[in-house]
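*Asks:* This is the structure I want to talk about, given as structure tokens.
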Amino acid sequence: MKITVLGCGALGQLWLTALCKQGHEVQGWLRVPQPYCSVNLVETDGSIFNESLTANDPDFLATSDLLLVTLKAWQVSDAVKSLASTLPVTTPILLIHNGMGTIEELQNIQQPLLMGTTTHAARRDGNVIIHVANGITHIGPARQQDGDYSYLADILQTVLPDVAWHNNIRAELWRKLAVNCVINPLTAIWNCPNGELRHHPQEIMQICEEVAAVIEREGHHTSAEDLRDYVMQVIDATAENISSMLQDIRALRHTEIDYINGFLLRRARAHGIAVPENTRLFEMVKRKESEYERIGTGLPRPW
């Protein structure tokens, strides 16, 4: 397949490496146009992939079979809209990011839209990307009209396993959102690795109760206990990890809070549900962000 990967951060480089190794034709797409992008990845087994790949070639984009978007949630909408007119109208766009809410911003996109969520963990260490842990990627249609692209899951399964297709991806996205609503803000506020959250079961349960109430009103069956158990599993499995939001806060970058607890707040408001704990966490992270964004440009840069 011919694939353009939009966003060449940790997750983007992980996919570029895996696609290259399987013989797919790939290019990266960078915010600041460059003729190539450097991919420098250390795999979980310690092997190194170090290549310069084509980047920002509009002719390549115009003949791509897939646009894989691995940007931060707040970067997605502007970036995808800027490329949509060059991309064939039949080429699916697969979004893989934390949080929810980008689909609502892309309702007018004509290409098939797919949503994904992944438990693969990768982080930047200087100029190198470390593939910290293998995981599973769930993908499915973002909107009712987006159809069956399960063949993509089969192809991507051979590239970076495991990949699973869901006709109802929204339920999976909500489960992942519950995890993100707990782990990301709490670790960002307390400046701690994921495992430290084990010591705060009441706080976790409080957040899960609020998230479960919203998920039920969204039409997906769940319970606070189920969500809590799932969150605790993820905390145990990723105990040593530094969450993406804490990494952003430490690097004085814009976080994805608007698409995590912020998205939950918007859906809660639509259903008339009070979510005081999620509101408190959202406001605390926004306050942290504003402290350094005021000192910098005052505004997050566009993608």
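Every residue, even glycine, has its Cβ placed from backbone N, Cα and C.
None of the substitutions listed is reflected here, since the structure keeps the original residues.
As the structure is a computational prediction, the values presented were derived from the model and not from experiment.
If you look up Swiss-Prot, you'll see Gly7, Cys8, Gly9, Ala10, Leu11, Gly12, Arg31, Asn98, Ala122, Glu256 marked as NADP(+) binding site, on the strength of experimental evidence. Record note (Swiss-Prot) on the mutagenesis of Arg31 to Ala: Increases KM for NADP 4-fold. According to Swiss-Prot, the experimentally introduced change Lys72 to Ala is described as follows: Increases KM for NADP 10-fold. Here Swiss-Prot describes Asn98 to Ala as a published mutagenesis experiment; the accompanying note says: Increases KM for ketopantoate 140-fold. Strongly decreases catalytic activity. Feature annotation from Swiss-Prot assigns substrate binding site to Asn98, Asn180, Asn184, Asn194, Asn241, Ser244; the stated evidence is experimental evidence. Listed in Swiss-Prot as a mutagenesis experiment, Lys176 to Ala is described as follows: Increases KM for ketopantoate 1400-fold. Decreases Vmax 230-fold. Loss of activity; when associated with A-256. Per Swiss-Prot, the feature active site, proton donor maps to Lys176; the stated evidence is a curator's inference. Recorded in Swiss-Prot as a mutagenesis result, Ser244 to Ala carries the remark: Increases KM for ketopantoate 230-fold.
Show me how these features fit into the structure around them.
*Replies:* Arg31 (mutagenesis position) carries neither a helix nor a strand DSSP state and counts as coil.
Taking the Cβ of Lys72 (mutagenesis position) as centre and 10 Å as the limit, one finds 22 other Cβ atoms among all the protein chains shown.
Taking the Cβ of Asn98 (mutagenesis position) as reference, residues of its chain lying under 8 Å away and at least six apart in sequence are, in sequence order, Lys72, Ala73, Lys176, Asn180, Asn184, Ser244, Glu256, Tyr259, Ile260.
Asn98 (mutagenesis position) falls outside any helix or strand according to DSSP and counts as coil.
Neighbour count (other Cβ atoms within 10 Å of the Cβ, all protein chains): 19 for Lys176 (mutagenesis position).
When Cβ atoms from all protein chains are considered, those within 10 Å of Ser244 (mutagenesis position) total 24, not counting its own. DSSP gives Ser244 (mutagenesis position) a helix state.
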*Asks:* How many other Cβ atoms sit within 10 Å of the Cβ of Gly7 (NADP(+) binding site)?
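*Replies:* If we count other Cβ atoms within 10 Å of Gly7 (NADP(+) binding site), we arrive at 24.
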*Asks:* If you count the C-beta atoms lying within 10 Å of each candidate's C-beta, which of the recorded positions Arg31, Ala122, Asn180 ends up with the smallest number?
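*Replies:* Candidates: the recorded positions Arg31, Ala122, Asn180. Fewest Cβ atoms within 10 Å: Arg31.
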*Asks:* Roughly how wide, in whole Å, is the group Gly7, Cys8, Gly9, Ala10, Leu11, Gly12, Arg31, Asn98, Ala122, Glu256 that binds NADP(+), by largest Cα to Cα distance?
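*Replies:* Value for the max Cα separation, rounded to a whole number: 20 Å.
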*Asks:* What recorded positions among Arg31, Asn194, Asn241 are found with a C-alpha within 10 angstroms of that of Gly7 (NADP(+) binding site)?
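*Replies:* Checking each Cα against Gly7 (NADP(+) binding site), the hits are Arg31.
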